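Heads up: the structure comes next, in structure tokens.
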Amino acid sequence: MSRPLGFIGYEFGDDEMFVQQMIEKKSNAEQAKMLEQQKKMLECTETMPEESEPVPMKCLDFEEAFQSESVSKGYESPYKNISFLKEDAVTVNTMSHCPADDIAKLIRNIQNSVYTLGIEEARQCRRGKLLNVLKPTGSASPRYLQPTPPKNVAEETTGSQ
């Protein structure tokens with residue numbers, strides 16, 4: 001039994017069902033309107049000119065331009081290309097089966113080793129500098145780089161009186 005729009009009956013709880021039906025009708029209408037808007041947005045309005053060549057031929061020409069050997073013959077890479085040794089291939093194959101956590105741990109260990117070696121090298125350089133080991137023996141250093149002996153303060157104070 002259909003009720004007129006806006007009728008809310010109070011007998012036997014019909015008002016809740018009527019309100020629910022009105023909400024469903026309203027949401028269905030909104031969904032239909034939304035679908036129409038989406039269809040219009042997806043509609044293609046582009047037209048292809050008939051006098052130009054078809055798109056696939058243009059794509060093939062583009063691909064052929066990059067596949068030609070003329071580009072690679074004249075190009076020289078600024079990077080060194082070092083071929084893999086057998087040990088390198090074995091290492092790569094071994095590492096490909098390792099989980100990511102193990103690889104991250106290995107990289108951290110390598111970074112720690114490099115850091116430790118850097119600290120040790122810096123310590124050795126400072127030590128060599130202090131001992132004047134790093135200077136070439138044949139050349140004399142300029143006067144401003146030569147160490148000056150400390151002045152005797154006691155002689156200066158007694159000499160001025």
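FYI, residue positions are counted from 1 along the chain as it appears here.
From the backbone N, Cα and C atoms, a Cβ is placed for every residue, glycine too.
These features come from Swiss-Prot:
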type	residues	note
MUTAGEN	Glu36 to Lys	In n771; temperature-sensitive multivulva phenotype in a lin-8 n111, n2741, n2376, n2378, n2403, n2738, n2731 or n2739 mutant background
Helix, strand or coil: which one is Glu36 (mutagenesis position) in, per DSSP? helix
Around the Cβ of Glu36 (mutagenesis position), how many other Cβ atoms lie within 10 Å? Please give the count over every shown protein chain. 10
